[in-house]
Amino acid sequence: MGQALFLTVLLPVLFGVGPEAYGEASHSHSPASGRYIQQMLDQRCQEIAAELCQSGLRKMCVPSSRIVARNAVGITHQNTLQWRCFDTASLLESNQENNGVNCVDDCGHTIPCPGGVHRQNSNHATRHEILSKLVEEGVQRFCSPYQASANKYCNDKFPGTIARRSKGFGNNVEVAWRCYEKASLLYSVYAECASNCGTTWYCPGGRRGTSTELDKRHYTEEEGIRQAIGSVDSPCSEVEVCLPKDENPPLCLDESGQISRTGGGPPSQPPEMQQPADRSDERGGGKEQSPGGEAQPDHPTKGGNIDLPEKSTSPEKTPKTEIHGDSTKATLEEGQQLTLTFISTKLDVAVGSCHSLVANFLDGFLKFQTGSNSAFDVVEVEEPAGPAVLTIGLGHKGRLAVVLDYTRLNAALGSAAYVVEDSGCSSSEEVSFQGVGSGATLVVTTLGESPTAVSA
């Protein structure tokens, strides 16, 4: 049948670019996680715990997977927010009053994440200076200049807020660019941020669409944030296609889809937030002092709790269709790709009569079938939870490539992909989607554009 199965990413498949240009492809690596600084901190904390264990501190002799970095208070007398290495077994399942914990996004902003500190019986080591330095270094590597500009716009207008494209107050309010109070966001919920090409992709720090008092703490600034993003110079020339990367700078592709060069380095990052002072306490105890420059929860000025919707007059660079209902159709031409962003337990897709696939999140698999073949090939999908992004690309002579990026139960990102060399598909096929769920969006782009770029 000429089928070949690869775990890879879409652009190298269709353009023949080697994996070394994009990083090693695997289930554990997926673009735009927005969690790389947090992963750096977790890894450093695991090293610190191992060092403390070797030095004789037995309570830190625990499996490395239990050690994480969190910005939080400590035991009873440690009342300031500092970076600490926690044994997750000592954390509470939920926070109460002022014992919440925070994780960090790739622009250095702390956002509430699951868990709470047991003030009387916490097993942690405070390493504020070491971890704060890693945050500063990580911002230069991973913070998109476009997202930094959007954050600066929000912070200048409403001090203490950051930019996200997410939900507002209640589930019926449409997704839009807003300036959010950080304490009102959830690190475990994905929103959209600006990539280092100016397109949007997923990042931590979103809203569930609930109707609590915290859900009121934002300002809708669609036009202003879009203008802030648009004010950043493109890293690629007008004749090149910008390919976002997790780490700055992005890649620039020529008209044939080959890498022509690496995009220009990121501009100096705006002072989006005051970094916590580089201080740490002794692990054995002692009264913790509150550093003067330590970041505390910020609140919007002028009363907060105000939603000022504004309609954007700036056209989107990538046309996007918001789907109303549980199904939709689109035409896929040779040299194009369809990207569907959805939250659903099961998605059925038919590419004309030449190819079909099923993404089943309940049973954890992506299966596909080509032409008249009655048997399905299956690709494992590990612990899927959602949201998910499905990209289908049609190359030369019916070459079909499919990539499914999804959120896992542990809030990490997963990816599954396959390629059919000779699918039997023509140069133009109608693609139908069934079971897309509510709030799905569909975008048609040319090959070479970011698979997750669902809007400008």
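Cβ from N, Cα, C; glycine included.
If you check Swiss-Prot, you get these features:
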type	residues	note
MUTAGEN	Thr126 to Ala	Abolishes binding to host cell surface. Reduces binding to fetuin, a host glycoprotein, ability to activate host bone marrow-derived macrophages and dendritic cells and virulence in mice; when associated with A-220
MUTAGEN	Thr220 to Ala	Abolishes binding to host cell surface. Reduces binding to fetuin, a host glycoprotein, ability to activate host bone marrow-derived macrophages and dendritic cells and virulence in mice; when associated with A-126
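Counting only the Cα atoms, the space from Thr126 (mutagenesis position) to Thr220 (mutagenesis position) is about 37 angstrom. For Thr126 (mutagenesis position), the count of additional Cβ atoms within 10 Å of its Cβ stands at 22 [all protein chains shown].
Residue density at Thr220 (mutagenesis position): 20 other Cβ atoms are found within 10 A of its Cβ, drawing on all protein chains shown.
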